[in-house]
Amino acid sequence: MGFSAGDSKKGANLFKTRCAQCHTLEEGGGNKIGPALHGLFGRKTGSVDGYAYTDANKQKGITWDENTLFEYLENPKKYIPGTKMAFGGLKKDKDRNDIITFMKEATA
């Protein structure tokens, strides 16, 4: 299974409770504990200016889209061994679909 469009409102709530403490979405939001996510879709891993990525993130060599995020957000440390992202992941497909749908709207 891969990504399918979800509920943006539910995704916004998930982002607020699971992601916002470490990431910003808005343009010019800047890096926090994690890199800024504005413009995420279509961007290569490990490429936000001013953020200190691990070599694992820089060398992963993928471009973020709905399907790569769907896989990554299930278990970040499995998808990119060596990432410093401490988040354990979203195990439910529906939660990942909702948050990706929201992020796609919020980071465009």
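Glycine residues also receive a Cβ, built from the backbone N, Cα and C atoms like all the rest.
At each noted site, the model still has the original residue.
Positions annotated as heme c binding site by Swiss-Prot: CYS19, CYS22, HIS23, MET85. Record note (Swiss-Prot) on the natural variant GLY11 to Asp: In cyt-12-12/cyc-1-1; characterized by slow growth and a deficiency of spectrophotometrically-detectable cytochromes aa3 and c.
Taking the features listed in Swiss-Prot, we show where each one sits on the structure.
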{"residue": "GLY11", "record": "variant position", "Cβ within 10 Å": "23"}
{"residue": "CYS19", "record": "heme c binding site", "Cβ within 10 Å": "20"}
{"residue": "CYS22", "record": "heme c binding site", "Cβ within 10 Å": "15"}
{"residue": "HIS23", "record": "heme c binding site", "Cβ within 10 Å": "21"}
{"residue": "MET85", "record": "heme c binding site", "Cβ within 10 Å": "19"}
Tell me the Cα distance separating GLY11 (variant position) from HIS23 (heme c binding site), rounded to the nearest angstrom. 15
Rounded to a whole number, how many Å is the Cα of MET85 (heme c binding site) away from the Cα of GLY11 (variant position)? 19
Write down the Cα-Cα distance for CYS19 (heme c binding site) and GLY11 (variant position), rounded and given in Å. 11
Assigned conformation of GLY11 (variant position) - DSSP reduced to three states: helix
